[in-house]
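Enquirer: Got these off Swiss-Prot a minute ago, pasting:
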- 25-144: domain 'Rhodanese 1' (DOMAIN)
- Cys65 to Ser: No effect on redox potential (MUTAGEN)
- Cys155 to Ser: No effect on redox potential (MUTAGEN)
- 174-288: domain 'Rhodanese 2' (DOMAIN)
- Arg188 to Gly: Large decrease in MST activity; some decrease in rhodanese activity (MUTAGEN)
- Arg188: substrate binding site (BINDING)
- Arg197 to Gly: Decreased MST activity; increased rhodanese activity (MUTAGEN)
- Cys248 to Ser: Loss of both enzyme activities. Greatly reduced redox potential (MUTAGEN)
- Cys248: active site, cysteine persulfide intermediate (ACT_SITE)
- Gly249 to Arg: Decreased MST activity; increased rhodanese activity (MUTAGEN)
- Ser250 to Ala: Slight decrease in MST activity (MUTAGEN)
- Ser250 to Lys: Slight decrease in MST activity; increased rhodanese activity (MUTAGEN)
- Cys255 to Ser: Little change in redox potential (MUTAGEN)
- Cys264 to Ser: Greatly reduced redox potential (MUTAGEN)
Amino acid sequence: MAAPQLFRALVSAQWVAEALKSPRASQPLKLLDASWYLPKLGRDARREFEERHIPGAAFFDIDRCSDHTSPYDHMLPSATHFADYAGSLGVSAATHVVIYDGSDQGLYSAPRVWWMFRAFGHHSVSLLDGGFRYWLSQNLPISSGKSPSEPAEFCAQLDPSFIKTHEDILENLDARRFQVVDARAAGRFQGTQPEPRDGIEPGHIPGSVNIPFTEFLTSEGLEKSPEEIQRLFQEKKVDLSKPLVATCGSGVTACHVVLGAFLCGKPDVPVYDGSWVEWYMRAQPEHVISQGRGKTL
């Protein structure tokens, strides 16, 4: 079951390099650099893109393509906003979109944009396995500059099954209708290491399971095999035959859980879009599980 999905979800650096040499008019290829970093890292993703990127790529700004009326970071935008933004980058209904980022891990933020395209009904979307890090390690071509795109017409319609809300997670504390997997680092989940955002304490949602997103990746930054990922879920006592929801700090690395499940033949994992930032800000103190100080009124 995983083999045909693997091709759609992940494409290799060599595949992309060959596709750029031999473009197909029937299904144009569009590369998007979806690099995004936590502010405290001090990295400027757009500037890094302009310094070097895969030829023909456009920069996808996760913060720009988000709901600016929300108090929480980069929540999903409206379908109209997403359609306008994707179209401005040259994406049409016929486009095969391939997404990557420039993180040191291989892939970090790109799975968020892969998930966004699928949530808005565009399933011809893949991730560059290993990201820009692996592309560079293979000495493949790079370009520099702003790389303007020819605008295209793109339509989007949100599939609500891709998202869970705060209310859904709160109700599930008692109902236990779905499992919750948190992709943050273990210390943040346990409450022993600080959150990277001011005013947010570490900890986790009651009953959630921790699988740090880096556990889905090899030391080279490539995605682990479906068999290895299945074992990872099994070791964490996550049952892929039952409903599952992904969360993290702000909805970015949660999409690694979605991708991992997808590669194992489970394409129906939604994301709690507000994730830990929203949960912490809205939760009662007893709903913040932490080995640290947790939350007090």
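Any Cβ shown, glycine's included, is placed from N, Cα and C.
None of the listed substitutions appears in this model.
I would like each feature placed in context: is it buried or exposed, what are its neighbours, and how far apart are things?
Expert: Across the domain 'Rhodanese 1' (25-144), DSSP assigns 37 helix, 18 strand, 65 coil.
Taking a C-beta cut-off of under 8 angstroms and a sequence separation of 6 or more, Cys65 (mutagenesis position) has the following same-chain neighbours: Pro77, His81, Phe82, Tyr85, Ala86, Met116.
Classification of Cys155 (mutagenesis position) by DSSP places it in coil, neither helical nor stranded. Just so you know, the Cβ of Cys155 (mutagenesis position) picks up 15 other Cβ atoms within 10 Å once every protein chain is counted.
Per DSSP, the domain 'Rhodanese 2' (174-288) is made up of 42 helix, 15 strand, 58 coil.
Close to Arg188 (mutagenesis position) in the fold, though at least 6 residues off in sequence, lie Pro194, Glu195, Pro202, Gly249, Trp276, each with a CB less than 8 Å from its CB.
Within 10 Å of the C-beta atom of Arg197 (mutagenesis position) sit 16 other C-beta atoms, taking all shown protein chains into account.
In the structure as shown, the Cβ atom of Cys248 (mutagenesis position) sits within 10 Å of 26 other Cβ atoms.
All chains included, 25 other C-beta atoms sit within 10 angstroms of the C-beta of Ser250 (mutagenesis position).
Within its own chain, Cys255 (mutagenesis position) has Pro111, Arg112, Trp114, Trp115, Ala246, Val271 as residues 6 or more apart in sequence whose C-beta sits under 8 angstroms from its own.
Other Cβ atoms within 10 Å of the Cβ of Cys264 (mutagenesis position), summed over all protein chains shown, number 20.
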Enquirer: Which number gives the other C-beta atoms within 10 angstroms of the C-beta of Gly249 (mutagenesis position), all protein chains shown included?
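Expert: Its Cβ has 23 other Cβ atoms within 10 Å.
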Enquirer: Could you give the Cα-Cα distance between Ser250 (mutagenesis position) and Arg197 (mutagenesis position), in whole Å?
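Expert: Answer for this pair: 10 Å between alpha carbons.
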Enquirer: Distance check, please: Cα of Arg197 (mutagenesis position) against Cα of Cys248 (mutagenesis position), rounded to an integer number of angstrom.
Expert: 13
